[in-house]
Amino acid sequence: MGQEVSSVNNTKNEHHKTNKKSLKGGNERHEMKESSVGISKKIVENSFNNSKLRPGMFIQNSNVVFNEQYKGIKILGKGSFGEVILSRDKHTGHEYAIKVISKKHVKRKTDKESLLREVELLKMLDHINIMKLYEFFEDNNYYYLVSDVYTGGELFDEIISRKRFYEIDAARIIKQILSGITYMHKNNVVHRDLKPENILLETKNKEDMIIKIIDFGLSTHFEYSKKMKDKIGTAYYIAPDVLHGTYDEKCDIWSCGVILYILLSGCPPFNGSNEYDILKKVEAGKYTFDLPQFKKISDKAKDLIKKMLMYTSAVRISARDALEHEWIKMMTSKDNLNIDIPSLELSIANIRQFQSTQKLAQAALLYMGSKLTTIDETKELTKIFKKMDKNGDGQLDRNELIIGYKELLKLKGEDTSDLDNAAIEYEVDQILNSIDLDQNGYIEYSEFLTVSIDRKLLLSTERLEKAFKLFDKDGSGKISANELAQLFGLSDVSSECWKTVLKEVDQNNDGEIDFKEFRDMLVKLCNY
């Protein structure tokens, strides 16, 4: 450059050339900047649209104040760490069981870790037979865990009341427990404290007898290639391999075997006058069917117990194989779910019309479907889901959807004889692509509820307002780019990029979403 401008006579011309070069370079930089912004927008748009939605993403340690959000009605139970209070949501009128844990009793680091681990596990688990966590928050003195109200009491109390169960009832209960455990093990979660006290009955209805697995304080993630070593559990139900300090997820199956033995006989297989005696018998692993109660129990039922109580974990039956056991299939094959046809017709219509690529709308609907519905409102849909869930693992795969969809169409009265398999498979694939919100290849329970529930019921003003408040973290009356970024785990993305992503929802182009825009988005999606 110095050589080019060495002559005074050339200075003007060269200065002109230099300015042209600078201008050209500036344009290039400007174009590069625009290109970079465009790429960033495309990246966030792709990241946003490919976000995996699960109900657990809505459970955050929020700034809810108990007395502002809920009205305590009565104490349902007390424990060493706190109490469970029947409470009513002041905005929706829904009732919940809220576990209130005093921070005075959670001073040890291990206790707090156990509580937070339980919350994290419940956030990721989505199954009919596993306790549903709606909300988790804290104040200076307490932790609060908000869940459904289960009015049927503990399975333990039902055993005490009945003494023992008929085989068909025992099979229905153990099938549900195994369904929950199959789902947990598939998601690399082991419970480690299965017992009748940790299994609740959803309602007092003795015919349906829907169970819920609770208390995940001792639960943890596991790896199939690694053994666990912590010696934890309850004496009657603990597996011998846990006592030996080297075990895997099949410790849960041993506990299921003990529970089934108790359901059929009314007494535990490993008994003793104190905990030491019980543990010695567990360690020996010897039990007997030589009891009067077992004289009328079928060999097939005993066979399942034997396979569950195999001393060596490597040869112990898995949860999935136990679900497929001949005795369970035989005992539950004639279960009649008595599906309400109008509810069936409405759910099929809703599933067929659900087509959305708008991620925010999907997230809002998933929150409303999974967190703002009651047991009574979803009772018929639960029956439909269970009818479609052929292998009982609490998820619907493609094959189950194809078979179940045909059955439901027949129940609804449609003639499926003219529909070829290719047409049904195409429709099922469309459904799977639309409602598999976490993109794992299965339809989870909450996903099914979200797309099949009555839209008029779901989109009530009270529920819309509560859903809006979930996204509007600061209570400003508008959902900002930053609030969405936090919810979707994309906090490092600029607000300009979010405006591009949200342009189809943001009607007034202010870069935020107000309640009217939020409501219109959902109404448009649901054709309501």
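Glycine too: its Cβ is placed from the backbone N, Cα and C atoms.
Marked as Ca(2+) 1 binding site by Swiss-Prot: Asp389, Asn391, Asp393, Gln395, Glu400. Of all Cβ atoms in the protein chains displayed, 15 besides its own lie within 10 Å of the Cβ of Asn391 (Ca(2+) 1 binding site).
Mapped onto three states, the DSSP output places Asp438 (Ca(2+) 2 binding site) in coil. Here Swiss-Prot flags Asp436, Asp438, Asn440, Tyr442, Glu447 as Ca(2+) 2 binding site.
According to Swiss-Prot, the Ca(2+) 4 binding site annotation covers Asp506, Asn508, Asp510, Glu512, Glu517. The Cβ of Asn508 (Ca(2+) 4 binding site) has 10 neighbouring Cβ atoms from other residues within 10 Å, across all protein chains displayed.
The domain 'EF-hand 4' annotation in Swiss-Prot covers 496-528.
Here Swiss-Prot notes a mutagenesis experiment, Lys99 to Ala, with the remark: Loss of catalytic activity. In the shown protein chains, 23 other C-beta atoms lie within 10 A of the C-beta of Lys99 (mutagenesis position). The secondary structure of Lys99 (mutagenesis position), as reduced to three states from DSSP, is extended strand.
Among the mutagenesis experiments that Swiss-Prot reports, Thr234 to Ala is described with the note: Loss of catalytic activity and auto-phosphorylation. Of all Cβ atoms in the protein chains displayed, 17 besides its own lie within 10 Å of the Cβ of Thr234 (mutagenesis position).
Note on Leu360 (mutagenesis position): other Cβ atoms within 10 Å of its Cβ, all shown chains, come to 24. Here Swiss-Prot notes a mutagenesis experiment, Leu360 to Ala, with the remark: Partial loss of catalytic activity in presence of calcium.
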CB-centroid shell, 8 A cutoff, Ca(2+) 2 site Asp436, Asp438, Asn440, Tyr442, Glu447, site residues removed: Gln395, Ile435, Leu437, Gln439, Gly441, Ile443, Glu444
For Asp389 (Ca(2+) 1 binding site): intrachain residues, at least 6 apart, with Cβ closer than 8 Å: Gln395, Leu396, Glu400, Gly404
When distances run from the Cα of Asn440 (Ca(2+) 2 binding site) to each of the recorded positions Lys99, Thr234, Leu360, Asp510, Glu517, the nearest one: Leu360
Cα proximity to Glu512 (Ca(2+) 4 binding site), best match among recorded positions Lys99, Leu360, Asn391, Asp438: Leu360
Spatial neighbour of Asn508 (Ca(2+) 4 binding site) that is closest, considering only the recorded positions Lys99, Thr234, Leu360, Asn391, Asp393 and their CA atoms: Leu360
